[in-house]
Structures are given as C-alpha cells and as structure tokens.
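J.: Quick one: the structure is below, and I'll ask about it shortly.
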Amino acid sequence: MVSTHAVVAGETLSALALRFYGDAELYRLIAAASGIADPDVVNVGQRLIMPDFTRYTVVAGDTLSALALRFYGDAELNWLIAAASGIADPDVVNVGQRLIMPDFTRYTVVAGDTLSALAARFYGDASLYPLIAAVNGIADPGVIDVGQVLVIFIGRSDGFGLRIVDRNENDPRLWYYRFQTSAIGWNPGVNVLLPDDYRTSGRTYPVLYLFHGGGTDQDFRTFDFLGIRDLTAGKPIIIVMPDGGHAGWYSNPVSSFVGPRNWETFHIAQLLPWIEANFRTYAEYDGRAVAGFSMGGFGALKYAAKYYGHFASASSHSGPASLRRDFGLVVHWANLSSAVLDLGGGTVYGAPLWDQARVSADNPVERIDSYRNKRIFLVAGTSPDPANWFDSVNETQVLAGQREFRERLSNAGIPHESHEVPGGHVFRPDMFRLDLDGIVARLRPASIGAAAERAD
C-alpha cells in the first residue's frame, strides 16, 4: 500500500522528499500525487501521498505523450509526468533528460463506489478522499460516475514483518525487492513478475508463488535465468519468486546454528500478505497457486496441504512427494543438505532422531485429504543420466515418490494431472507452459472493478 504522511510543524516538501526518497528534488512528485498546486505551501496536519516512481532517461524520438501512452496506456496523462519532473512545457523534452514517472493505477469506477471507499481501499484511510478528488479534477467529491477512470497513486511499503532494504522497479515487468526480516538471518530477495498490462489495465490478477530448487546456484533469480519472462508473456497472472535458501526446504528447521532460517514463516506469514497488500491480487483461495522445481516442488505440495485454504492449485516439477520411502531417503537428504549449506550443522527435521510429527505434517503422501478440491499437477523424469549419480538418485526417488503419491490420490478419488517424461532432474519449459495454462484456467480470472477485493 502506498505510504502517506501527516505534515508536522517545520516540515517542507523538499525535506520530506529527502527523508522518504533521499532526493530533495522529488518534492514535485509528492506535490503531484497530493494535489498540491504550490509546493512551497503545506499546512500542519495536511495529509500527503508518497508514491513509488520510476526514473526514465529520454532518448531520441521520445515525447511525454508517447511515454504516457507506453507507461500508463493514456497519452493524456503526460501532464503527470511533467508535474512530477518539473517540466513547464510538456511538449519539450531533451535527449538525456531524466524524468520521474509516478507509479499509479487507472481505476474504473463501478456501481457503488465512492471516493471515501476508494481512499480506504487504496490509501488505507477513507479521509484521504480529497487527495483523489484533487488529482482527478473532481469538483464535488460526492459525485463520481460509473465508468469514470481515476488516477490513484500506488507504492510498495514495509509491513507484515518485512522492511524493504533494496528494490528495483525499473523493468516493465520484473520488479525486485530485498527484505530485512526477523524470520531469516540475512536479507532474502524476491522477484515479482507482472503481466504485460499491469501498469495500464487497472485489473486485479491471480498470483502464482513459484519456488526454486536446492543448491548453491539457486535463489530468487533462478527462474529469470530459465526464461520465465518469455514463458509467461501474455499471461494474466502475477508470478512471485522468492528466495528459499540453498537448502531451506521451505521449512522452519528443528535447529540452526547460524541464526533464524524460518522460510515457512517468511513465505506464508510475511511475504504472502505483503504481496496482497502491495499488488492488485485476489486475497482468496481461488486467487492463488503454488508451484516449484525440485526442492521447490516439494515446498509447493507441502504448503498446499498444510495451508489448505491458501492455494487452489499446486504443481511439483520433479519435486519429491514421499518423505519416508526407502528408509526416509528424502528426510536424510533434507537434513544433510540443510546442515551443510544453510544451518551450520542444524537440521530441518532433527538428527539423529527425527521430529516425527513434523515429518508427517510435511509429507504429501500422509496429507492426501488435504489435496481435495485442488488442481494437482505433477512432472517426473523417467530416464536420468546413469553416469550422474546426483541426477540418477534424485529423479529416481522423485519418480517413485510421485507414483506413490498419485496412487494414493487415485485411491482417494482425488483428480490430478501427471506427466512422466524422458530425461532426468531438470526444469522442463514445455511442461511449465502446459502447467501455467492449467493454473490460469483454474484460478479466478483477472478483472476490473468490484471484483478486485484487494489492491495497491
């Protein structure tokens, strides 16, 4: 949700811009978002909007109208770029000039809307409705028309135990955040991949939480390296790709000797509500899916069962689904890998004695009833490389565990989609495309207006 501020004695817009953005020149952005005609005059108690923004460098051929059309879908919003950037004549920009592109959504009024209700929804305070009226040139805040398009400023802010310590929202689709959180002893990163039309559509979207696998080369950037932008082009869904540790196993571990590594808390109790408070997503069962590769595929199945009301679809791409088979091979691997890579000798499930209740709570084959009324999608390889012990052991175990899981689902009368395909322990883009189509079909479709239950 966008940040707001109430002016106190002695404050100026320049001083506030320096405090909030680290740049006093951004006072114009605050003025534009808050409907202030004279930036030199603010009053004690006056409420201000502190929106997010993107810096843009003008290239040959650019005009403010063309940039407004590209960023916002409406050329006539060039005046907002001009106001935020301190440009007196919107028809004149120079190559190399740095522009401030305010971050806002275009909201289409539906029956029953009021400015005070929209202020409560977007700004967290119904009394801020005059700011929406001022920016949109509405003389009578008590009168708005169905179909009227409003400019409403947005932004990402701290909350739910997360403090933003780094961010980059300059890419048209892929936005990056890094958080400080007491759940993790270091600052985990998250990539959020937006639909092509997120900036301009005003729609609310379903969301997919996509989890990476284990290993020292795996983190929140993994799927970007694997081509996730192309794989999701044109799809009306938000993709959230968080850090999960090199061997975090999407769990709060039994023990850690390097500080907190509570990935389950970070993902479920902190990141999920933060996403829903800061992006236009559906905060409901039918608005969320979870998927992952390898360790992340296990995490997807685990979260879908353990947090039954959170996710309507769960997908495991070469992820283990049975923890206890073959004398608990997956549990032993989770304990060993987490001890070496993440926990300084601590373990996810306990060693030498396991926390048996925790294993059962996390074990997909022991949680079969928790997959009812969900879309389940499974992928496993049938021909791992025999010369590569890691590939062979991994995918052989994955295949056997998924077969056990599928049999139990079938015996319980729970529908599921499964694919056994040639190859070993690798991410398969063609299977992800197929999966994504099914996810989009299962979840609540993107929509505008009253259907949007949560927004920026």
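Placement of Cβ uses the backbone N, Cα and C atoms for every residue, glycine included.
Annotations per Swiss-Prot:
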type     : residues  : note
DOMAIN   : 3-50      : domain 'LysM 1'
DOMAIN   : 54-101    : domain 'LysM 2'
DOMAIN   : 105-152   : domain 'LysM 3'
MUTAGEN  : S294 to A : Complete loss of activity
MUTAGEN  : D391 to A : 85% reduction of activity
ACT_SITE : D391      : active site
MUTAGEN  : H425 to A : Complete loss of activity
J.: Measure from the CA atom of S294 (mutagenesis position) to the CA atom of H425 (mutagenesis position) and give the result in Å, rounded to a whole number.
T.: 8
J.: Name the secondary structure element type, per DSSP in three states, that contains H425 (mutagenesis position).
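T.: It is coil.
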J.: By DSSP assignment, list the helix, strand and coil residue numbers for the domain 'LysM 2' (54-101), in that order.
T.: 20 helix, 8 strand, 20 coil
J.: Can you tell me the three-state DSSP label for S294 (mutagenesis position)?
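T.: Looking at the DSSP assignment, S294 (mutagenesis position) belongs to neither helix nor strand, so coil.
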J.: Find the average pLDDT over the domain 'LysM 3' (105-152) in the predicted model and report it.
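T.: Averaged over the domain 'LysM 3' (105-152), the predicted model reaches a pLDDT of 89.
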